[in-house]
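**Student:** Take this structure, written in structure tokens, and hold onto it; I'll ask about it next.
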Amino acid sequence: MAPEMDQFYRSTMAIYKSIMEQFNPALENLVYLGNNYLRAFHALSEAAEVYFSAIQKIGEQALQSSTSQILGEILVQMSDTQRHLNSDLEVVVQTFHGDLLQHMEKNTKLDMQFIKDSCQHYEIEYRHRAANLEKCMSELWRMERKRDKNAREMKESVNRLHAQMQAFVSESKRAAELEEKRRYRFLAEKHLLLSNTFLQFLGRARGMLQNRVLLWKEQSEASRSPSRAHSPGLLGPALGPPYPSGRLTPTRLDMPPRPLGEYGSPRSRHGSGSYGPEPAEARSASQLEPDRRSLPRTPSASSLYASSTQRSRSNSFGERLGGGGARRVRALVSHSEGANHTLLRFSAGDVVEVLVPEAQNGWLYGKLEGSSASGWFPEAYVKPVEEIPVNPMNPVAPMNSMAPMSPMNELPSRSYPLRGSHSLDDLLDRPGNPTASSEYWDSQSRSRTPSRVPSRAPSPAPPPLPSSRRSSVGSMGAATDVKKLMSWEQNPPELFPRGTNPFATVKLRPTVTNDRSAPLIR
């Protein structure tokens, strides 16, 4: 047998075996998976029907209320629209079941027998033709050896059989390739029909939802404004905030939806609320009484949520910080979040707004200034930012002579206290009569050597005195304290006044290396 004919035969048999051993089993598995898909969709459709029916009932309840009729109408319309889309989707599933799965299952059963018979017929026919051709070639060889006069006719017969054999193997291979292509085309055309049905469904759904969603959004946003049915007594003054003055914690449902861009940031996800940032009116009410947080040892998402929900009337930022709001600190070193997304990442020099009044086990919770990132960070990584002290006589106007950002008022680096147990800040912050504190300072400066100097950054002025005492001694004490502090800043004392340096008489001996103590190296 010629090598090219044998190659054609092997290729044809490989195609038939591929259809029988790979394509048909894969098609059977596809039918099985499609039936599972149908069952899952029917379960999903039933669950969706129950869900949107429940939404419709809630909307009908809202229609009966006096404040949420518009929202109830929106819920009913949403439920009807989704149920209508669900019924349209069932048409797509029916197409998938009737035009695809049933045909594939039926064709698979028929095709398995057809391909098996075709393969057997081809194999038998090929062997019969090959045996006949081999027999004629043997007879021709015998006649040529005997010089038979019929050898020419036998040779013509062999050539004719060889041509027929070659045409048969070529045609059989083309038929096998065509059968293989028809099966893949059948699968592609059926799924193309399914995709077209999905496209029609999505087009109808888009046309149905495009205008309705915009209308629902406008009506929902309009419902955020106070209702005309409410009396002014319930909402407070006509020009006041939209929330009553007694409401300290706005509900999460009143907050606008979170922008889509915030879902990509893990830190903003942990730092924001469940429903997004608070609106302006809710923020003004919530600042009346901030959090009193009880935190665990290690910050976590649960502790963050717990700290944002616990409130206390007796302990707020306004009472702890004198109404000044959250304090600001500056980062000394960089801090990375690592694998814990509840930690705050910042670089050295960044300013962080502390949202927790006191450190909890060495951790502070704050928000990075200039961004929406918030989280936990070690207290040792930051230092307080110099604040502008407030004049006790006029709490609104700051003291210009104590501005911390002025280079003339900043003390040199050697002005840190070395041996003193108190500083100027301790004396200024001591409660009581400012005159008594100034007299104590005068006596201390005269009786002792000025070995202690004020710290680099002057601390804020002491809290205002009660109204009965502030009227009598406020101006005198404040003026005395300011003068003392200005004199210390302009003429700081020497680090070691003459005769007070304990190391002035110390003389160091020259060191000598004892080479005999070195190891012996051979």
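Cβ coordinates come from backbone N, Cα and C, glycine included.
Those substitutions? Not in this structure, it's all original residues.
Features from Swiss-Prot:
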- 1-239: domain 'IMD' (DOMAIN)
- Ile124 to Ser: Partially impairs lipid-binding activity and hence PtdIns(4,5)P2 clustering (MUTAGEN)
- Arg127 to Ala: Impairs lipid-binding activity and hence PtdIns(4,5)P2 clustering; when associated with A-135 (MUTAGEN)
- Lys135 to Ala: Impairs lipid-binding activity and hence PtdIns(4,5)P2 clustering; when associated with A-127 (MUTAGEN)
- Lys149 to Ala: No effect on lipid-binding; when associated with A-152 and A-155 (MUTAGEN)
- 324-387: domain 'SH3' (DOMAIN)
**Student:** Can you grab the distance from Lys149 (mutagenesis position) over to Arg127 (mutagenesis position)? Cα atoms, rounded to a whole Å.
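**Tutor:** Distance (Cα to Cα, whole Å): 30 Å.
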**Student:** For the mutagenesis positions listed here (Arg127, Lys135, Lys149), which one has the lowest count of neighbouring CB atoms within 10 Å of its own CB?
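**Tutor:** Result for the mutagenesis positions Arg127, Lys135, Lys149: minimum number of other Cβ atoms within 10 Å at Lys149.
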**Student:** Please report the distance from the Cα of Lys135 (mutagenesis position) to the Cα of Ile124 (mutagenesis position), rounded to the nearest angstrom.
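**Tutor:** Just about 16 Å between their Cα atoms.
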**Student:** Under a three-state reading of DSSP, tell me whether Arg127 (mutagenesis position) is helix, strand or coil.
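**Tutor:** Looking at the DSSP assignment, Arg127 (mutagenesis position) belongs to a helix.
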**Student:** Pull the DSSP breakdown for the domain 'SH3' (324-387) and write it out as helix, strand, coil residue counts.
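**Tutor:** Split by secondary structure, the domain 'SH3' (324-387) comes out as 3 helix, 26 strand, 35 coil.
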**Student:** Would you mind checking how many other C-beta atoms are within 10 angstroms of the C-beta on Ile124 (mutagenesis position)?
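**Tutor:** Around Ile124 (mutagenesis position), other Cβ atoms within 10 Å: 10.
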